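Take a look at the structure set out below.
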Amino acid sequence: MTVIRKKHPLIKIINHSFIDLPAPSNISSWWNFGSLLGLCLIVQILTGLFLAMHYTSDTATAFSSVAHICRDVNYGWLIRYMHANGASMFFICLFLHVGRGVYYGSYNMIETWNMGIVLLFAVMATAFMGYVLPWGQMSFWGATVITNLLSAIPYIGTTLVEWIWGGFSVDKATLTRFFAFHFILPFIITALVLVHLLFLHETGSNNPTGLNSDADKIPFHPYYTVKDFLGVLILLMAFMILTLFFPDILGDPDNYTPANPLNTPPHIKPEWYFLFAYAILRSIPNKLGGVLALILSIVILAFMPLLHTSKQRALTFRPITQTMYWILVADLLVLTWIGGQPVEYPFIIIGQTASIAYFTIIVIFMPIAGMIENDIMDLD
């Protein structure tokens, strides 16, 4: 068996990735989220595949087909709610995974980090298009509002929007192409994940100290396979509690009303995992400025290696930057809350303040804190 594992052309790739992979001996549970994201992706692809067998991407029947899945298909309600809430679990793991990367300075592995940002954009695009498919009120108006943002692009904006819509409004052509893209993107994401892992295994994993751990490595199996399995059990338990007891808690009641182009919902808002970016978008009165801020709120992650001023990699031994980091986390929670509130006083000013704070902390305060900590170390 050992010979096959190490010599077979296909099996040895798996062996070098998940079995004999040298891993730091001190990585904590914050390193579990990579495998949990893999699990989420598998769950989403499988549940999505079964949903696609019964779903019809036509404006006349899309809403009814989702109702049919929930009422008439064996365990259709479970598959549908697992898929909807699986997206939420996916984003919870994603945000924690990115947050871990920022905290422990994993962005210094530039290829892995940049591929992660590409993955983040791909997952966000997939989730957005998936939200349109049930063809409820929030699906329709969410698609209208978000795609309309492209009209802010000078000169070609309006043409681009109509090209994406396949007409002069969000209609049958839009729904059909969104379904096609929503189906294909997870497989593209799977390929990107393999590239992400390829880059990671070129450098090896980071660890909580931020120091080089080449002198102290252990095999991935059995140590981290068992550790990851515990994470999997906890995630599945949380996931099934959410799906079976509170399936609609993260959804919008408006999406149980069929799409009606003649009736606008009182508050158009995306799913909870986009609210922080939506709040940044709304905080700028200018349309193009808002769109640029929205894109920059994610793209700014790519600049983190350039903004790293400290002599230390991780925040483990850097209390000043740690404080900045947790203020940033609190700020993102405020932005998420604001994104779900109506555009009126005092929410407008809170959103604008939180948006300014978001960019200021990353671009100004965290690099300055790093330099101050360098000076403190030099005093010793």
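The backbone N, Cα and C atoms fix where each Cβ goes, glycine too.
Swiss-Prot annotations:
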- H83, H182: heme b562 binding site (BINDING)
- H97, H196: heme b566 binding site (BINDING)
- H201: ubiquinone binding site (BINDING)
- F303 to V: In strain: Isolate TK 44636 (VARIANT)
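In the three-state DSSP classification, H196 (heme b566 binding site) falls within a helix. When other Cβ atoms within 10 Å of the Cβ of H201 (ubiquinone binding site) are tallied across all protein chains shown, the result is 14. Here the candidates are the binding-site residues H97, H196, H201. The one whose C-alpha lies nearest to that of H182 (heme b562 binding site) is H196. Looking at F303 (variant position) and H201 (ubiquinone binding site), their Cα atoms lie 22 Å from each other. Calculated from their C-alpha atoms, the gap between H97 (heme b566 binding site) and the residue listed as 'ubiquinone binding site' amounts to 17 Å. Distance between Cα atoms for H196 (heme b566 binding site) and H83 (heme b562 binding site): 24 Å, as a whole number.
Within the set of recorded positions (H83, H97, H182, H196, F303), the lowest number of other Cβ atoms found within 10 Å of a Cβ is recorded at F303.
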